[in-house]
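Visitor: Quick one: this structure, given as structure tokens, is what I'll be asking you about.
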Amino acid sequence: MDALKSAGRALIRSPSLAKQSWAGGRHRKLPENWTDTRETLLEGMVFSLKYLGMTLVERPKGEELSAAAVKRIVATAKASGKKLQKVTLKVSPRGIILTDSLTSQLIENVSIYRISYCTAQMHDKVFAYIAQSQQNESLECHAFLCTKRKVAQAVTLTVAQAFKVAFEFWQVSKEEKEKREKANQEGGDVPGTRRDSTPSLKTSVATGNLLDLEELAKAPLSTVSANTKNMDDALRPQVLGNNSVVWELDDGLDEAFSRLAQSRTNPQVLDTGLTAQDIHYAQCLSPTDWDKPDSSGFDQDDVFSF
């Protein structure tokens with residue numbers, strides 16, 4: 001089956017997804033049909049890109065908005081005269097982890113719930129996403145230079161797929177919170193939960209045998225664990241009495257996600273700049289195609305004169 005077929009469709013379903021093991025330690029070798037392997041997305045998809053930069057935007061989504069933002073970012077990168085930073089982009093339902101490819105230093109960790117839009121600028125072979133800042137409510141557009149158009153498409157579809165899974169986790173967390181609040185009001189316990197083991201009522205959680213706590217403690221990249229103070233740790237693991245693992249979702253992140261959801265065409269799906277034709281094209285690709293040169297034969301840095 002084509003490698004990106006499931007990414008272009010309705011993606012992975014829950015709650016069966018929550019029963020899959022999350023091997024949070026090492027990144028496994030990418031299978032040929034990676035989108036048909038649920039554990040691969042849960043573990044995290046890794047892409048090698050070049051970071052163009054960031055600019056602020058006024059709205060959480062929009063094709064023209066993102067195109068203009070990317071144009072500003074590219075112009076700034078060209079004017080700087082510096083070589084682009086090689087980065088590793090890891091995408092999972094938890095979010096995007098950005099690290100320096102040379103030093104393995106953590107650059108940024110963005111929760112998937114803060115991302116409002118992503119797109120692939122086909123002519124420029126650029127992947128870009130818009131996310132709400134962790135420090136304030138400003139919206140940032142980050143752009144990355146890909147080796148070819150098909151990679152930009154693959155990253156875009158992967159982020160959209162991860163968002164779909166994360167949204168389902170969020171729905172579970174909301175339902176779990178409502179059950180606990182109702183049980184608290186009635187003075188009773190919800191079957192299958194232990195009130196002395198759960199977070200406070202101000203915290204939303206998603207439960208299920210999602211991942212092994214010991215594995216989660218192992219950073220996916222060696223330096224990520226050393227830089228956890230710089231990471232957005234709004235999602236934290238907790239263990240219930242039935243050995244299920246909990247995703248905590250603090251009120252600030254919950255509010256940000258709810259607000260961004262209102263701006264989406266479909267609250268359950270991350271808006272992308274891909275057309276049906278783009279998605280169909282991406283569905284015909286496999287990871288082995290990413291290493292093949294484009295028919296144009298131009299090196300990407302030559303196109304941008306970097």
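In case you wondered, yes, glycine gets a Cβ from its N, Cα and C as well.
The noted changes are left out; the structure has the residues it started with.
Swiss-Prot feature annotations, pasted as is:
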type    : residues     : note
DOMAIN  : 44-168       : domain 'PID'
MUTAGEN : Thr55 to Met : 10-fold reduced affinity for LDLR
Visitor: Across the domain 'PID' (44-168), what is the average pLDDT of the model, as a whole number?
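Guide: Mean pLDDT, the domain 'PID' (44-168): 92.
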Visitor: Looking only at the domain 'PID' (44-168), what are its DSSP counts of helix, strand and coil residues?
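Guide: Reading the DSSP string over the domain 'PID' (44-168) gives 41 helix, 54 strand, 30 coil.
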Visitor: Are there any residues in the same chain, six or more apart in sequence, whose C-beta is under 8 angstroms from the C-beta of Thr55 (mutagenesis position), and if so which?
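Guide: The list for Thr55 (mutagenesis position) reads Ala69, Arg72, Ile73, Thr76, Glu140, Cys141, given in order along the sequence.
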